[in-house]
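Here the structure comes first, spelled out in C-alpha cells, and everything after it is commentary.
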Amino acid sequence: MGKSESSVGMMERADNCGRRRLGFVECGLLVLLTLLLMGAIVTLGVFYSIGKQLPLLNSLLHVSRHERTVVKRVLRDSSQKSDICTTPSCVIAAARILQNMDQSKKPCDNFYQYACGGWLRHHVIPETNSRYSVFDILRDELEVILKGVLEDSSVQHRPAVEKAKTLYRSCMNQSVIEKRDSEPLLNVLDMIGGWPVAMDKWNETMGPKWELERQLAVLNSQFNRRVLIDLFIWNDDQNSSRHVIYIDQPTLGMPSREYYFKEDSHRVREAYLQFMTSVATMLRRDLNLPGETDLVQEEMAQVLHLETHLANATVPQEKRHDVTALYHRMGLEELQERFGLKGFNWTLFIQNVLSSVQVELLPNEEVVVYGIPYLENLEEIIDVFPAQTLQNYLVWRLVLDRIGSLSQRFKEARVDYRKALYGTTMEEVRWRECVSYVNSNMESAVGSLYIKRAFSKDSKSIVSELIEKIRSVFVDNLDELNWMDEESKKKAQEKALNIREQIGYPDYILEDNNRHLDEEYSSLTFSEDLYFENGLQNLKNNAQRSLKKLREKVDQNLWIIGAAVVNAFYSPNRNLIVFPAGILQPPFFSKDQPQALNFGGIGMVIGHEITHGFDDNGRNFDKNGNMLDWWSNFSARHFRQQSQCMIYQYSNFSWELADNQNVNGFSTLGENIADNGGVRQAYKAYLQWLAEGGRDQRLPGLNLTYAQLFFINYAQVWCGSYRPEFAIQSIKTDVHSPLNAQVLGSLQNLPGFSEAFHCPRGSPMHPMNRCRIW
C-alpha cells in the first residue's frame, strides 16, 4: 500500500613493498593486512526494498566541469603518502575491502565481480540460510549483541525490558515446549471453532452455527491473521493526519501467487500439500482419532484447491504499483452493494473486528478498498466451496503461522517444504530464532538494550549533517533535469526540503522517567513456561494496538521501526526517512573511517531513501504525505518515459541462479530508481565535501583513489549469494533487483563511475546509452 540506487589503465597495483618503494610503516601495515585478511570481520549491511525499449531522453548525463576539477584534485591528492590512515579502524577496513575484492577482474567489464569476487569466493551459504550476504553477516553480529543483553541477569531493568527477557527465556525453554507438545495448539483450535480435518463430525457439531464473518473477525482481531479478506487500519492516503479502514486482497500461505499454478513450481506445491497433510494427521492422532491418511489428504487437497482459486483471484504485485488506481473510498452501504459475496455481512464483520477494542462503527463510516478486482472474484469462490473447506483453510493459516512455536516434530514436518521453497536443510540455531522473535515483537524494549550496549550517541548529529548534504544535492540536481518543468521542480524541491528524518532511536526508550516504553507493553504478562501462549499474547497485542488507532489522530513522531534493525526506510504517508541504529555502524558509517566509505555507505543509503520519495510510488504523495497529484502533465509524461528506459535496462539482466529468468524491470522499478538516485547523490555530495576543503584519508595497502574507494565500498555492501530455490522465489516476489544487478545497473548509468575507473565508452560499465531519472 501507499504506506511503505578507452581503458587508460586500471588502477595501479602494489603487489609487494619493493615495487613502489613503500616506507617501513607502510610495509609493516601491508604485512599486518595480510594476517588480518582471514580474520577481518565483515560487518556491512544492505537493505534490500518488462518492457520494450523506448527512445531515451538525454537528461544531462555529463559530468560537470566543476566535478571534473574535483575528481582531478582527488586523483592528485590520492597520490600523497601523508594522507594514509593507520588507525585500527582503517587497517580493519582496508583488510575487509582487500579480502572482498577480486583484482584479477577488470572493473570496466564487471564491477560487481571486481568488488565482490573475493567475498563470493570466501563465503559459503550456511545450511540454515537461503541467502548469505554482508547484510546477513551484520545482522548475525547484531543478534550476538542482543543475545548477550537478553541473557544478562545481573541487572534488574524496567518492566518492559524484563518482559522481553522473560519472553526470550520462554522461547529458549525447549524442554517445556517439547513436554507440552501439541497441547497449546489444540486448546486454540477449540477457541476458533475447531479444525474440521482434525475432528469428527464437524458439519454436525460446529457447522450449523458457523459464520464466515465472525471467523474472519476472530482471526483478525485476536490472532492478527488477516485471511481471505485483509482488513487493517492505516493512515488515509488522501489525508495523512487521520486513520481509516482499508480492505485489500490477502496474503497467501505460500510466498507468491505463481507457486500455485506455474508448472515449474510443482515440487513446492507437492511439498506444501504434504506439510499440511502431515500436521493434520499428527493432530488427529494426538486427539486419539484414526489417522485416515486418505481422508486427510483429500481434505487438504481441497484446501490447496481453494487457495489456488484465491491466488488466481489476486492481482499480481507488478500491476498494483499505482496507488492512485488502487484507492477507492466508499461507505458501508456501497461496499455491501458492490461486494455482496453471497450474503456476506460487511457491517457485522467490521464491527466484530472493532468491538475487540471497544470501537463502534459510525453510521457514515467510510472504508478504502484497495482490492476491488479480488473482491469481485471472491464471490464466486465463496459460493463454490463449502463451509468445512473454508474453515479448514482459515485454521490452516493460523496453524501455519504457529508451527515454529511447537515441539520439534512439528518443525520436522515442514523440512521438505522449506527445502523446496528456500533450499535450506537445517533450522536456525535456537537462540538466533528466539532473539529475532523477541526483537520483532518488542522492538522498543530490545532497542533500548542495544543502544546502551553498542551505539555511540554522537552518531545522530553526524548522520544528520550527512542527510542535509545529500538532501541539498538532490535539490541542486533538479536543475539538471530537462524532462521536468519548473513548476514540478519547485514542488519537488518543497517535498525534499520537508522530508523529516528519524535517526538511531527514539529518545524515550532511554529515559527512565518516561513511562511510555512500559505502557507500550502494559497488556502483556509473560510466563517462562508458556511460550506458545506468550506468542498468542503478542499476536493479540499487535492486532489491537493497530485497530485502536482508527479513532486516534496520526502521531507523526511515532517510530515506524525498532532501533536494533539493519535496514533503512522511507514512509510516503509521513514523508519520513528512518535510519535505525543497527545500520549506523562500520562499514556503513563510522567517524573513524575515511569519508569516502561513509559517503559510499550510509551516504548512499540516505540518498536511496530520499529518492524513494520520488520513485514510481512515492511521487504520488506530496510534502505532507498526502496522495496528491502535484505533477504537471508534461513532467508526469516524461517521468514515465524516463522510467521506461530503466525498466528496459533492468529487464535485460538475467539471473543464472533463477533458471536464467530475467529481472522484472517493472516490479523492481521503485528500488532501481532509488539505487540510481542514491549513489548519484552520495557521490556528488562527496565531491562537494572535498571541494569545500574536506581532507580525506587513504587506506593502507590499497592503491585506490578516493573516488574508487567510494564506489568499491558502495558495491561491497551488496556482496552476497543465494540458493537457487530462493533465487527463484526472489525473482518472483522481491521488489529489489538481484544484488549484482543493483550494483551494475546503477553504476552503468553514472558518468562519475566510468571516469573514476577510466572505462571507455562502449565497455560493459560505460554503455552507449544511459538512463537517468533523478
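Along the chain as shown, residues are numbered 1 onward.
Cβ coordinates are placed from backbone N, Cα and C, and glycine is handled just like the others.
Within 10 Å of the C-beta of GLU609 (active site) we count 28 further C-beta atoms, all protein chains included. DSSP assigns GLU609 (active site) to a helix. Look at Swiss-Prot and you will find GLU609 tagged as active site.
Taking all protein chains in view, 30 other C-beta atoms sit within 10 angstroms of the C-beta of ASP675 (active site, proton donor). Annotated active site, proton donor per Swiss-Prot: ASP675, in sequence order, evidence recorded as sequence analysis.
According to DSSP, ARG131 (mutagenesis position) sits within a strand segment. Taken from Swiss-Prot, the feature peptide binding site covers ARG131.
Taken from Swiss-Prot, the feature domain 'Peptidase M13' applies to 84-774, supported by sequence analysis.
Among the sequence features in Swiss-Prot, the mutagenesis site ARG131 to Met is noted as follows: Impairs binding of free carboxylate group of substrates. Counting every protein chain shown, the Cβ of ARG131 (mutagenesis position) has 19 other Cβ atoms within 10 Å.
For the mutagenesis result SER133 to Gly, the note given in Swiss-Prot is Impairs both substrate-binding and enzyme activity. SER133 (mutagenesis position) is surrounded by 25 other CB atoms, counting those within 10 A of its CB over all protein chains shown.
While the structure shown retains the original residue, Swiss-Prot records the mutagenesis experiment LEU739 to Gly with this note: Impairs both substrate-binding and enzyme activity. Under the three-state DSSP scheme, LEU739 (mutagenesis position) falls in the helix class.
Experimental mutagenesis at this site is recorded by Swiss-Prot as PRO751 to Ala, annotated: Loss of function. PRO751 (mutagenesis position) falls within a helical segment according to DSSP. Here the Cβ of PRO751 (mutagenesis position) has 20 other Cβ atoms within 10 Å, regardless of which shown protein chain they belong to.
The number of other CB atoms found within 10 A of the CB of PRO764 (mutagenesis position), across every protein chain shown, is 13. In Swiss-Prot, a mutagenesis experiment is listed as PRO764 to Tyr, annotated with the note Induces a 3-fold decrease of specific activity.
Its Cβ taken as reference, TRP774 (mutagenesis position) is surrounded by 25 other Cβ atoms within 10 Å in the chains shown. In the three-state DSSP scheme, TRP774 (mutagenesis position) is classed as coil. What Swiss-Prot says about the mutagenesis result for TRP774 to Phe is this: No effect.
A separation of roughly 32 Å, to the nearest angstrom, links the Cα atoms of ARG131 (mutagenesis position) and PRO751 (mutagenesis position).
Of the recorded residues, TRP774 (mutagenesis position) and PRO751 (mutagenesis position) place their C-alpha atoms 14 Å from one another.
Here is what falls inside 10 Å of the CA of ASP675 (active site, proton donor) among the recorded positions SER133, GLU609, PRO751: GLU609.
Comparing C-alpha positions, SER133 (mutagenesis position) sits nearest to LEU739 among the recorded positions GLU609, LEU739, PRO751. If you compare Cα positions, PRO751 (mutagenesis position) sits closest to PRO764 out of the recorded positions GLU609, LEU739, PRO764. Counting in whole angstrom, LEU739 (mutagenesis position) lies 18 from GLU609 (active site) by their C-alpha atoms.
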